[in-house]
Amino acid sequence: MAENWKNCFEEELICPICLHVFVEPVQLPCKHNFCRGCIGEAWAKDSGLVRCPECNQAYNQKPGLEKNLKLTNIVEKFNALHVEKPPAALHCVFCRRGPPLPAQKVCLRCEAPCCQSHVQTHLQQPSTARGHLLVEADDVRAWSCPQHNAYRLYHCEAEQVAVCQYCCYYSGAHQGHSVCDVEIRRNEIRKMLMKQQDRLEEREQDIEDQLYKLESDKRLVEEKVNQLKEEVRLQYEKLHQLLDEDLRQTVEVLDKAQAKFCSENAAQALHLGERMQEAKKLLGSLQLLFDKTEDVSFMKNTKSVKILMDRTQTCTSSSLSPTKIGHLNSKLFLNEVAKKEKQLRKMLEGPFSTPVPFLQSVPLYPCGVSSSGAEKRKHSTAFPEASFLETSSGPVGGQYGAAGTASGEGQSGQPLGPCSSTQHLVALPGGAQPVHSSPVFPPSQYPNGSAAQQPMLPQYGGRKILVCSVDNCYCSSVANHGGHQPYPRSGHFPWTVPSQEYSHPLPPTPSVPQSLPSLAVRDWLDASQQPGHQDFYRVYGQPSTKHYVTS
């Protein structure tokens, strides 16, 4: 009731501008109150007409801001009610020697404060409730119910808040709601958050893988497109070569025609030159004979005149052969070239007939794998060397892939049967159905391995077993022998069963490594290469609270 009264009273003391309790309240002529700083800033932002922010009444000039003394006194008294008293200092109840030290932790169930040095002492004390629940001493006030002055040890599922027992069961605000112990609910929330975290990490990894695939595919397509561009350029260079060859042949036709014409022209010139030499020779003889006619003695013998006249008559009576001149019909020749140009232009001017989409995005359907992404990431954490988990195309896969087909302990002469994934082969006797979905090989294939080091687990009936190269677990070479169920996969290793679930007594910690069935594949390799004693309880390089069976 008092809390409701305070809330109602506080609503009347809130500034309409800053929505906080008044600070130096002033009153306008319209009787509305504001903080002096708030109304000053509001009027400073609006350089135009001055108005009241609440009733919107306009003023011709800025009115005087009078301090509301009555409201100021009420605000001061209200603020005095909300001044929290400093909490009393808590001291450790376990300190017996000297003055008690200030408490660092407070157990909400036992209501016992303790210092840092006595935290373990308090945890060892018997608790009648569900166990001790320690919080920081500074957070005790936050864990206290302001209405009932009791610690909030329950969690209301409806309101999603921590409540005390009086709020839940004794006519409280949360009566009838589903409640749970706050520690139990905290563990449930932690498990739920861890599960969601694993899912989100798996989704993040999947998205990262998709992005990597997209980036890789982008680079691959860019390389292919660049290669295609080069091939297209070579094709067009061939087209240019064809055009150059056609141009060469066309020019060669012109050159041949010109050479033929020049040959005919030279023959005509040679023939006319011979006729000219003959005419010049006769003309010279005729001129010489004409000079002799000046003397009358010439007439003594005129036979030479008759002979010369006959020759001259023969030379002048024969007609000259008609001269052949060149006639170049360039239009006819250019028409033939224009026909080729038109055909080529018609072929090239048309739109490029792109074939059926030669580059498109197609969905990538992931192939089914035998283990989930979380299991593979868990395995990759144990084995950070990515090359060790490569398939048969990798260095290790090639080394042990061949060993899987050779005759060895537990798989000699056995046919290979396909597993659930198309990437693995498992050795099976007599073509039986596969009991494991990954490649397997005997531990003797490891460095410094021998037949004496073949692992023998009691729950497998003393049978020789193989080691899975992907899941890092044991599997038998016999399919469902003796009615046994398929052997556990990673995450359910038979040699990592907690002590409360394993019925057999745990053996003492060995001082030296003997047969190493309790170690992971990577530790087998390390055990053969590193001197000294192997730490059986640090399988993956980190401390572990689980029990490991080594027999």
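Heads up, the Cβ atoms here are built off N, Cα and C, so glycines get one too.
DSSP assigns Cys15 (mutagenesis position) to coil in the three-state reduction, outside any helix or strand. There are 18 other CB atoms within 10 A of the CB of Cys15 (mutagenesis position), with all protein chains counted. Cys15 to Ala appears in Swiss-Prot as a mutagenesis experiment; the accompanying note says: Complete loss of ubiquitination activity on MAP3K7/TAK1.
One entry in Swiss-Prot concerns the mutagenesis experiment Cys15 to Ser. Its note says: Complete loss of ubiquitination activity on TICAM1.
A simple way to gauge crowding: the CB of Cys18 (mutagenesis position) has 14 other CB atoms within 10 angstroms, across all the protein chains here. Swiss-Prot documents Cys18 to Ser as a published mutagenesis change and attaches the note Complete loss of ubiquitination activity on TICAM1.
Recorded in Swiss-Prot as a mutagenesis result, Cys18 to Ala carries the remark: Complete loss of ubiquitination activity on MAP3K7/TAK1.
As a published mutagenesis entry, Cys30 to Ser appears in Swiss-Prot alongside the note: Complete loss of ubiquitination activity on TICAM1. Long-range Cβ proximity for Cys30 (mutagenesis position), meaning a same-chain Cβ under 8 A and a gap of 6 or more residues, is found for Cys52, Glu54, Cys55, Gln57.
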